[in-house]
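Inspection log for the structure reproduced underneath, given as structure tokens.
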Amino acid sequence: MTTTSSDELPRQADDDSMKWDRIYIQKLDPEVIFTKQERIGRGSFGEVYKGIDNRTGRVVAIKIIDLEQAEDEIEDIQQEIQVLSQCDSQYVTKYFGSFLKGSKLWIIMEYLGGGSALDLTKSGKLDESHIAVILREILKGLEYLHSERKIHRDIKAANVLVSEHGDVKVADFGVAGQLTETVKKRITFVGSPFWMAPELIKQSSYDYKADIWSLGITAIELANGEPPHSDLHPMRVLFLIPKNPPPVLQGSQWSKPFKEFVEMCLNKDPENRPSASTLLKHQFIKRAKKNSILVDLIERAAEYRLRTGVSSDSDLDEDSDGGGGTSKWDYPTVRGPRVSADDDGTVRQRTDRPRAQVDRRSPSGSPGGTIVRGSPQVAAVAEQLRNSSVGSSGYGSGGNSASSQYATSSLPQSHTASSGGATTITLGSPNGSPTSSLARTQSMVSPSGQRSGSAQSWELERGNRPMSERVSSQVSPSKYNQHRTSSSNGVQGGSGGRREYINGSGSGLNGNSSNQNHSEYSDAVRQRGPGGSGGRLDYRESHVPTSSQENLNHGRMYGYGAPPPSREANNVPMPRVKGALDCSLLPAIEHLSRTRHATAALDQLRHVFRDVEDSCPGICNELIEELMQRIAVPQVSQSDLDAAIRRLTTPPS
């Protein structure tokens, strides 16, 4: 093998961070040597394909990375190749070499056709005997890595791969770290929040014992199908793990040795946490059976993937949502700046490139995103969560939930357009959206649509008050209703109950002042590409304040053009007539919550429907009517359609 010169690879401003001379890259054409077959997943930095080595006929896994698109991840790619090339263990995925063709880097690895341990949990509950075998093999992999003074730092079921014959191997070394004689403990902030050790979250020095904590969380994940706190926002979990007692494995179906094993792994004091070698001697592990008992489980998972279309993956796959996956959150990996160690080139200082986005995924919102610790923004958010009170975790609730605080506060100051000390956000519908029956009704109520400056916009005051009191709103419902049917900025509910600001191309406003404010805000929040539906800001970066929705509600209830009532009047609860929300939507969501579709996103959807109905009474009825019209017409007669709508929107007598 020969090494390529640095000129053949993408250059960064800081050339010291690009020490590719320590990584062997072959100059041969990989498309000649390998036959690329179907895509089998998406890893840390690129797509993974099944392939054939034409020289030997061996089946391999091919990870293909576009280095031009993955510029921010080059050091992590470098780290993964470095660690893989140094490992030689039957419990760690094997690395066969790397090839560069143009800007595409081909990483050739061992193919494991059974998918991940996470895939095994998706096809059904795991028995304790299966879990014991998987944990034993992970422990053997960790024992090897720790003996080589390497920390994996991202142990979880998705990063444990299995072969079709029951072999279990540790994979995905994108955030692995090296312990040297001079650097015996790490101080960086990386890993997946749900599996992260308390000492790592607190940014204390840590060592290989952090992997043991992650193993304990993985044990609970294998038993329950999800890690502890999976119904909470990842940023809130970062606050809870150091503060709360360690999770415990609950359920009478689990044996006492299994529960004791988990308890030993989840000791909050790393000094009292056992090593991998010690845990291999534990009763629960010693009585584990042979790997062959996993074969039936692997075949069951393969049948499930064929039936549902869910692809296996070393991380969450973009396509898995469409195949019936039920993950409650995108379980992201936090990748942080590395502290440079000796001159062995393994651990390097990350460049100080600003990281404005919390989520690196494409605008389509594929899972498997990455929270970046490249700037102090995440640290500030985490510190705010530690200092703030923990409220309700429900989306859109009146209380100050930690996740809501994070979603609001994570929008950088530079991304907020201001005019006279206030921020203007204009609401509307996306381009080309059909005019609903609700919009037609509202446009009839307010035909003029002419209002003066402050009544045409939604102003968010920015001051030194708490976040929950920092918003005051002035809304012209007539302008809002007129603007809903124009091609402008819209608020939509995304998948998983998220709300997104979608930047439209048209102005949809009368008056230069409002147009200017709308343009300033659109430019401020546009972080992914130009206008249109492509320039979107995720719910986790911003959300619509509840107080603004309340003022919008009062604007509709108390007459168009009339000033909203005082805050004292806002506190008076308005009686709500039962309709489609209570008769159809909430019961349907409640039914789904008792099935395999029960997710945090479903709970958020329930809150969203309630918030929308509170803001605009009767809108759920309109929604049901609109849906029924689109589904039934012209196949169903109008009388039958009216009867069906009445059943869905009227309480039973």
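Using N, Cα and C of the backbone, Cβ positions are placed for all residues, glycine too.
Just the original residues are modelled here, none of the noted substitutions.
The feature domain 'Protein kinase' is assigned by Swiss-Prot to 34-285, with sequence analysis given as support.
What Swiss-Prot lists as ATP binding site is Ile40, Gly41, Arg42, Gly43, Ser44, Phe45, Gly46, Glu47, Val48, Lys63. When other Cβ atoms within 10 Å of the Cβ of Val48 (ATP binding site) are tallied across all protein chains shown, the result is 24.
In Swiss-Prot, a mutagenesis experiment is listed as Arg55 to Gly, annotated with the note Severe loss of interaction with mpk-1 (isoform a). For Arg55 (mutagenesis position), the same-chain residues that are 6 or more apart in sequence and have a Cβ closer than 8 Å to its Cβ are Ile33.
In Swiss-Prot, a mutagenesis experiment is listed as Lys63 to Arg, annotated with the note Probable loss of activity. Truncated excretory canals; when associated with A-188. All protein chains included, Lys63 (mutagenesis position) registers 23 other Cβ atoms within 10 Å of its own Cβ.
Within the same chain, residues at least six positions away from Ile64 (mutagenesis position) with a Cβ under 8 Å of its Cβ are Lys36, Gly46, Glu47, Val48, Tyr49, Lys104, Leu105, Trp106, Ile107. The mutagenesis experiment Ile64 to Asn is recorded by Swiss-Prot, whose note states: Loss of interaction with mpk-1 (isoform a).
Cβ neighbour count for Asp154 (active site, proton acceptor): 26 (other Cβ atoms within 10 Å of its Cβ, all protein chains included). Secondary structure from DSSP puts Asp154 (active site, proton acceptor) in coil. According to Swiss-Prot, the active site, proton acceptor annotation covers Asp154.
For the mutagenesis of Thr188 to Ala, Swiss-Prot gives this note: Probable loss of activity. Truncated excretory canals; when associated with R-63. The structure shown keeps the original residue.
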Point to revise | Nearest of the recorded positions (Ile40, Arg42, Lys63) to Asp154 (active site, proton acceptor), judged by Cα-Cα distance | key: Arg42
Practice item. Using DSSP reduced to three states, classify Arg42 (ATP binding site) as helix, strand or coil. Key: strand
